[in-house]
Structure formats: C-alpha cells, structure tokens
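As structure tokens, the structure follows; a few thoughts come after it.
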Amino acid sequence: MGQKSNPNGLRLGIIRTWESKWYDVDKKVPFLVGEDFKIRTLIKNHYPKSTISQIEIKRLKKSNDEFIEIDLYTSKIGIIQGPENKNKNSLINKIEKLINKKVQINIFEVKAINKIAVLVAQNIAMQLQQRAFYKAVLKSAIQKALKSGIKGIKIIITGRLGGAEKARRDSISMGVVPLNTLRADIDYAFEEAHTTYGVLGVKVIINHGEVLPNKTIADTRQIFSSQYENKKNNNKRHFVDKKNFKKSTS
C-alpha cells in the first residue's frame, strides 16, 4: 500500500549504527531493551524539551557487575549539569534506583543545533505550544536550517492548525529530500505539541547529502557524534569533533 517507513530505521546497518550498544544472550535481550526504554523515558522527563538531541547507552561488564555508560548530546550543557553538577548527579541517582546498576553519564555540547532534526522538531513544538502562528514557525525553522549548510529539509505538521474545527495536514519543503535513497544521510524526528485545541504532530526530515563509497555518515554532517563511526580511524573508536562538541565527564 506504499506506506512510508521510518528513515532512521531504514538506514540502520547501512550508513547508521544503533544508539544502544551492547550484546547479551537471547533470554536477556527483551529485559535489557525494556530497561533502555525506561532509562530514555526518565532522562527525557527529567529535562525540558529542546535540550537533548541524542541518548546513547553502552553496557560494560567489570567482573560480575554490569556498568552502564550513557552519552548525552545537548545544546544546553548548563541545564543538563546544573550548578555544581546537581542536575546531573540527581539524574544518576534516579537511574541507579530504577535499574539497580552503576551508571556514568558523559555530556557532549552540540553547537550546530539547526542541523539536528530532533532539536528542530522540539523547538517547533515548543513555539506551537506558545500559540505562535504555525506558518511563520515553519518558515523560520527552514531558513535557519538551510543557512547551516544542509542539502534539503521537509517539515510536516498535522492537527487542528490555527485552531480550525477540522484537522488537516500541511507541509513545506526546500532543497532535495530523497527518502528512498539509502546512501542519502537522512535525519528524521517526530514531536508532539500539546495545545489548548488539541495535539499537533510535527515531523522534520533533513538531508545532509549522500554517503559515497569510502566515506561515512560523519563526512556528510559537519557535526560528529559517537553515533556515527569514523571508519578511517584505525582503532575503530568513535570520533567527536572538537569544533562542535565539548565533553564533560565530571
């Protein structure tokens, strides 16, 4: 029937890698997947919207104890850490009580916020909740994204737009957004805006260019994160661009 698939999931194993990095026996996998979901939900509820762009979970084993390392990518590192790391330590305590395991949190500061679909979608949803006119919000978001150097962007919004009695769908796009080209580096995000006249759905699709042979997704994006493996690095470790990220492990 021609239903659209999630652009992020469609590219997993091809040009993208997973945000949960661990391996275990088959019997434990469902439990650990559920545990990851609880951790992500707790983190998202702990902080306000438009702060966290990505959450990575890594599970390590030291002797018989399981150790969890969480990488947070944020545009507002001060809110995540808080004064004297109070917010960060409070989050660690909550997660350790939830899963009864030791947790370490690493924080990376994202600079190019207009190129990340999650942050763009969250910012649009926040403005819609503040009763801003949706067409002006979409045009402003697209202009800022195009100025940051992306190849194309598409934003779709559905619901009772402008408080209309009948729900409808509106979209605006500029540039090239090839959803079915697997080598195209497509960043996709969905967010909900809860307004007084109902829930509005916001979808943001950003095209960063094509991942050509002998290149990785890190070459198409000017912002690098540990989600995107740098295959040119001999030790196969993940690469963080110092120009766009600042790491805090205090």
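Including glycine, each Cβ sits where the backbone N, Cα and C put it.
Straight from Swiss-Prot, the features:
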DOMAIN    39-111  domain 'KH type-2'
VARIANT   HIS46 to Tyr  In strain: AL202, AT4 and PV259
VARIANT   VAL103 to Ile  In strain: AL202, AT4, FD70 and PV259
VARIANT   VAL118 to Ile  In strain: TV46 and TV51
How far is it from HIS46 (variant position) to VAL118 (variant position), counting Cα to Cα, in Å? 17
Using DSSP and collapsing to three states, where does VAL103 (variant position) fall: helix, strand or coil? strand
Checked against DSSP, the composition of the domain 'KH type-2' (39-111) is 30 helix, 29 strand, 14 coil
Measure from the Cβ of HIS46 (variant position) and count the other Cβ atoms within 10 Å, all protein chains considered. 16
Under 8 Å Cβ to Cβ from VAL118 (variant position), same chain, six or more residues apart: give me those in sequence order, or none if nothing qualifies. ILE52, SER53, GLN54, ALA189, GLU191, VAL204
Within 10 Å of the Cβ of VAL103 (variant position), how many other Cβ atoms can you find? Include all protein chains, please. 18
